[in-house]
Every structure is written in C-alpha cells, then in structure tokens.
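These notes are about the structure you will find just below.
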Amino acid sequence: MNGTEGPNFYVPFSNKTGVVRSPFEAPQYYLAEPWQFSMLAAYMFLLIMLGFPINFLTLYVTVQHKKLRTPLNYILLNLAVADLFMVFGGFTTTLYTSLHGYFVFGPTGCNLEGFFATLGGEIALWSLVVLAIERYVVVCKPMSNFRFGENHAIMGVAFTWVMALACAAPPLVGWSRYIPEGMQCSCGIDYYTPHEETNNESFVIYMFVVHFIIPLIVIFFCYGQLVFTVKEAAAQQQESATTQKAEKEVTRMVIIMVIAFLICWLPYAGVAFYIFTHQGSDFGPIFMTIPAFFAKTSAVYNPVIYIMMNKQFRNCMVTTLCCGKNPLGDDEASTTVSKTETSQVAPA
C-alpha cells in the first residue's frame, strides 16, 4: 500500500521511513511545504470573506423586500442557507486547521466538518434538481395547468434537506466514516479504504448512484425537455414575447447554476471515484486537495449568479445597500425572472 491507514485516518504517504503521524496529533509538513498549508488557509479566508457577506445579503434583502418572497425564490434562498452552513461549519474549521498544518479538532471535529461540507454540497445539488423539475413542470406543462406555489416550494425545500441528510448523516452513525483528506486539513467521505467495519464500499456506491448520478440524470432530462418545448412554443408563438423572454431568463439562470455546479464538483467527484476504484495506489496529497478545495467555491458562485442575472433582486439589493434609494434608477416593479412561476408556456 502506498499510504498509511490508522484507526480513523488514511494518509496518502507510505510510512516506510517512519515519518507519518496521525493528522489529529501532529503537523503534516512531510506531505507538503508549510507555505502550501498557508496558501490553503489564505484561500479559505478569501472564501469566508466572500461567502458570508454575499449569502447573508441574499437572505437579508429577501426579508426586507416582500416582492422577492416568491415560490421559486424559496429554493434559491435554500441555497444561501446551505452555503452559510458550509461557511460556518466547514470553512472556518478548515482555515484554522490549515494554519496549524493538521486537523487539530480531532475525530469529532472531523465528523462535524465533513458533515457540513457534504450537507451543503448535497443541498445545492438537490436544490438544482427541484429547480429543474420546477422549470420542467412550469414550462413543459406535463400536468396541464399546474402552478408552482408556496406549498410546493416548501415541500421542495424539505425534500432537499431530507435527501442531503440521507447522504451526510450515515457516516456519523456507522455507515462509512469521515476522515481527513488530501493534505489532512479538511474532512470528507472515506474513499480511500474498504474499512469493512463501517461497510464503507457499499456507502460510497450508494452515494455516487443515489446522490450524484440520479440527480444529474433528472436535471439533464428536465432541461432537455424544456429546451425542446421552449423552441416549439416560440416557433408557434403560443406566448407573448414578454412571457417567453421571462421564461428564457429564469431558465438561463438555472442552467448556468447547473453548469457552475458541474465545474466545481465534477473534478472532486471524478478524483474521488478514481481513488475509490484504485485504493492503495500511489497518489499524492495534492491530488485530492485541489479538487476538494475548488469544490468549496460553490458557496460563493450561486448568489453571484442570482444577483447578476435577476434584475429585480439586483435592484432590491442596491436599494437596501443605499438606505432605501436606488441610484441606478431601475424600476423594481418590472417583469423579472423571479416572478415567472405562473408561466403559461405550453408544449406543442
């Protein structure tokens, strides 16, 4: 084996020379230079400085402006809440551990950090599934004149949390486990060892199939149907130009969120799957560290996309920041993507 396995860790470094120490007890500077750990800490500090204000602002602006409290926005706000969980439960912990060069909070802290990171990522993925289904139901009308209302949005939010917990909670109760990964300063699911005591392999397969592949299949199916329906409706001019424009805007926004999610999480998922299928092979700590830390940017990009592509929310945000005045002079009451859940676009 090209790594060293302990009772609650796996270090991707052979202990033939006797230098390997538990990532819960001693700095891991034999894995990487101290300055590299400092770079990780600086990166986490940047994500905290960006992730907390922009997600908190998303929640605050919505509370301040009643017009933003639409069913579709409930799902988008759910993403902001999940991102804040990642910032407080994961990023702050990883910042501190990176400064020390090892996971100073012990196995319990590792469980909490891994749980919050997994929970946030899964809430984001299942929120995108709910958004994709909402777009499919609203635009393609498979259920006649069904309207996506507040109760449906609340059920959608509850669904995302149930599914996310179904992925993040089992390692806390004995099905798989959370262990330090990469440079041993952040924690994630154990892809590295079979660890028969916790039936680790069965959980990893379950997670990849149920909590990654199936959601992506649903998302791609919904948007494939949606693109076809919108083109057909536009060709037959079934809707007004204003309605079609609004539907295209909200659909474009959600599709960009999906693309951003894939850019952030596919490298991590790909590396994790490779490690899982090549357990014991030779790979360095950087191999998992880079995609793991890159995936954490997901806590920043969703609100940025939302703010950039939603004119009404952007205007409300500017009004809030400028103490009730909007220097841009845009009309907040204009038709926007956040109010398109009552769309009447129908299939051909």
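Glycine is no exception: its Cβ is also placed from the backbone N, Cα and C atoms.
Long-range neighbours of ASN2 (mutagenesis position) (same chain, six or more residues apart, CB within less than 8 Å of its CB): PRO12, SER14, GLY280, SER281, ASP282, PHE283. According to DSSP, ASN2 (mutagenesis position) sits in a coil region rather than a helix or strand. Among the mutagenesis experiments that Swiss-Prot reports, ASN2 to Cys is described with the note: Stabilized by a disulfide bond and normal light absorption; when associated with C-282 and D-15.
According to Swiss-Prot, the mutagenesis experiment ASN15 to Asp carries this note: Normal light absorption; when associated with C-2 and C-282. Counting only same-chain residues at least 6 apart in sequence, those with a Cβ under 8 Å from the Cβ of ASN15 (mutagenesis position) are THR4.
Within the same chain, residues at least 6 positions away in sequence whose Cβ sits under 8 Å from that of GLY90 (mutagenesis position) are GLU113, PHE116, ALA117, GLY120, SER186, LYS296. One entry in Swiss-Prot concerns the mutagenesis experiment GLY90 to Asp. Its note says: Increased thermal stability and decreased retinal uptake. Decreases stability of the inactive conformation.
Sequence-distant neighbours of THR94 (mutagenesis position) (same chain, 6+ residues apart, CB-CB distance under 8 A): LEU40, MET44, GLU113, CYS185, SER186, LYS296. While the structure shown retains the original residue, Swiss-Prot records the mutagenesis experiment THR94 to Ile with this note: Stabilizes the activated conformation and hinders hydrolysis of the covalent bond that retains all-trans-retinol.
The secondary structure of GLU113 (mutagenesis position), as reduced to three states from DSSP, is helical. Among the mutagenesis experiments that Swiss-Prot reports, GLU113 to Gln is described with the note: Causes shift to the activated conformation.
Residues or ranges marked as Zn(2+) binding site by Swiss-Prot: GLU201, GLN279. The Cβ of GLN279 (Zn(2+) binding site) lies under 8 Å from the Cβ of TYR191, TYR192, THR193, PRO194, each of which sits 6+ residues away along the same chain.
In Swiss-Prot, the entry for mutagenesis MET257 to Tyr states: Causes shift to the activated conformation. The structure shown retains the original residue. There are 23 other Cβ atoms within 10 Å of the Cβ belonging to MET257 (mutagenesis position). When secondary structure is read from DSSP and collapsed to three states, MET257 (mutagenesis position) falls in the helix class.
According to its DSSP assignment, ASP282 (mutagenesis position) is coil. Here Swiss-Prot notes a mutagenesis experiment, ASP282 to Cys, with the remark: Stabilized by a disulfide bond and normal light absorption; when associated with C-2 and D-15.
Taking CA atoms as the reference points, GLU201 (Zn(2+) binding site) and MET257 (mutagenesis position) are 31 Å apart.
In this structure, of the recorded positions GLU113, GLU201, ASP282, the smallest number of CB atoms within 10 A of the CB marks ASP282. In this structure, ASN15 (mutagenesis position) belongs to neither helix nor strand by DSSP; it is coil.
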